Every structure is written in structure tokens, then in C-alpha cells.
Amino acid sequence: MLALFFSLAPLLSQALPLGYTAAPAESFYFWPENISSLQAGEIFRKRELLTLPDIFDFGPNLEKVVQVAYKTRLTDGNDSFSIASIFIPKNPSPELKLYSYQTFEDAVQLDCAPSYALEVGNKSSNYLPVTSNLSAISRELEKGRHCIIPDHEGYISGFFAGRQEGYAGLDGIRAARNYLNGTNETPIGIFGYSGGAQATAWIVDLHDEYAPDLNFVGTVSGGTLVDAWGTFQYIDYPKVYLKGSILIMYTGLFSGYPAQFEVIWPYIEPVIQENMLLLRLAPNDCNQSPILQGYNNSIMAGIHVDLPEFPASKYIFQHESLLANYSVVPVSTPKFPRYMYHGGSDELAKLSLVEQYVDQQWNTGANLTFVVYPGLLHDETAYRGFDAAMDWLDAQLDSGYLPPVNSTHT
């Protein structure tokens, strides 16, 4: 059974890359034969979307959408690839400026990827989550900026595998910049909330080491998950009603570490194993509503190891933390301006973990604005904080600098 799980992603990427969905452009997602000879972010395939679903109304501001397939890497260093969707403005600004939006895919199937949802619309069951906040794209197109939505989970659909998302996101931005004939000086702003914020946070963390050629002038993340084990402690047992979402997080996270996952697998209860496979195999089922019906325990209770101490899982958690006191990999403090916002009563992303991360970043010289919306839950904060965050990012792209405000309240 485990062999089937691990073989699924490469199998789909070469033969049935979109969870068996019969899409006219299936071959666009096939594995390239020459990937080992490509550079990170190098484009090996591209296409123009001839139509967009009816929900997208970009008015007179959108010229076209181009999708590019590019090389990236997995957490273990092996070659990988992903897709980036590039929105070309009708009236581009004189200076090329890029805006990258990491949407919340929050799924572990390839046919849940943003690029596919943009192509097929509601034929993808992840269509609405992926496209729920494209007003930001419209806003930037109106300003003449080129916009990017990378498939930051990559072809392994590694939701919650932060390092995997960071590499795929950085290479997607790099691929878009190269497609648009940008340079190392091209100004770039990035934005993500919730699952997209986690990807954004890892893009930020890995930037200096992996992609210092990208000129980030401002980054925004809201409702950010900064520590995998701390997140599971916060939501797994006390919020058993979220068990489907939690299992998706375990499945995506462990998929980013196949060697360690293989060690953990025999200790996972059969019902959870079966549902992990179902998450991967059920065609075009991104919402996962039937997952774990009748199972009323926490997921961690169904994994019969001491997760924070068992060597394989401990390795994963210590590599999937942005907290300097827990991560075994140095956490970076980039010098470009950043903005983070969070709900004071966020039920998914624990505020105290984010505050700990922010304090550590401030103590090491970060240029970081942090805003907390007292009493607001996760989804409420997404909408309440959006305009202020985008205003900040627009100012960064306009002027290239805003002084930090080390604020912990609105």
C-alpha cells in the first residue's frame, strides 16, 4: 500500500497527471525527459490559456494568461517541476513589476492545483478556494503590473510541506520573471493568506539561500502557520471536527519527506492509511468531505509513535519550523520589508507561535510590520485585513520602501 502511495506522484506526472481528469491539455503536465539538464526556474513548456472561466472579470486590464512549466526541486534535493500562471496586463507599466499571489490550494492532488483550476473552472473541485481572492490580481493588473500564481505545492502536491512550497514558489516567480525578460533588479511583491501564507513564509525564509537573485521589495503573509508540530498540537486533538483538513496536512507534510514517511507508515492505523490513499487517489475530490467518516479520534492518536521524539517524525518537524529555538536549520532574517497580519482569536494558526516568530525576527533585525486584529477568527481576518495589507504592498511596489511599524495591534 505504501509503495502505491509513493509511486502515485511520479506516475501521475508522467501518465495521468491530473488525477485521471480527461483534460485536453493533459500533456502539459507530463514529466520532461531532460529535466536533469535544466536550471532552477528554467521553462521547458508554455501555453496561453485561450479562455478563462466566466467568474473571472478582469475588464479591460487583462491582455492574456500564459502558463509555464518550470524546473524546481524537492525537499530532499531531487529534481521536480511545477506550473506558474502569468497574468499579462493590457497596459503594462513602463517598469516591469511583478506581483506573486500564493493562493490557498490546501489539497494533495494535482487536479486541485491553481493552474488547472484556472484552465477548467468549476470542472476542478478546488475552483472556488483557488480563485476566492483574485480581486488582488485585478487590482494589480489595473496598475499595469504582471501577476503570478505559482503552483507552489509542486507536482507532489505537498500541502503543508513548507520547504517544498518555498522552493516551488521561488522557482515559479523566477520562471515568470525570466519569461517576461526581467532582471535581478525587477521589483517583486508577494502575498499569501492561510495555506498561501505558509508558502509565502517559506519563500521568504529560503530566499536568501536559494534565490537571492529575486528582488523582493515587499512580502505579505496573513494567518501564517509557522511551526508544523505546534500547529498539530493546537488543532489536532481539541478540534477533532477538523479531522479531514488535519489529515490533508499530515498527508502533504509527510509526502515532502518520503524517506521519513516510509519509517512512520507502519505505525499509522489502517483507517488513516486508507484515507491518506483516498486523499491521493479519489479523482478530482479536493474538498474531501467523506474523509474519516465515523473516526472521532485525533489523527495523532492514530499514529502510534511519540511524534515529537520518534526520530523520523522529529526530523520532519524540526525541518518544518520557522522558530529559531526549534528548527535544526538556521532560520533566515531577510532584510527586505515584510508585513504580517493575524486574527487575535485565530482557531487554525496559533497566535502565540506567530508572535514568537515575529519576536525572533525583530530581535535579529527584521524590517517587519506585524498587525493583530483582536477577537477575529481565521476567515474573518482574511477579509478584514486584506485591504490594509494590499495598500502596504502597493506602496512598497510604488516606492520601494516603507518604514517598519512593530505593532501588535490595529
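Just so it is clear, glycine is given a Cβ too, placed from its N, Cα and C backbone atoms.
None of the noted substitutions appears here; every position holds its original residue.
What Swiss-Prot annotates here:
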- Ser194 to Ala: Abolishes ability to lactonise sophorolipids (MUTAGEN)
- Ser194: active site, charge relay system (ACT_SITE)
- Asp346: active site, charge relay system (ACT_SITE)
- His378: active site, charge relay system (ACT_SITE)
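A Cα-Cα distance of 8 Å separates Ser194 (mutagenesis position) from His378 (active site, charge relay system). When the alpha carbons of Asp346 (active site, charge relay system) and His378 (active site, charge relay system) are compared, the span between them is 5 angstrom. Cβ contacts within 10 Å of His378 (active site, charge relay system), excluding its own Cβ and spanning all protein chains shown: 17.
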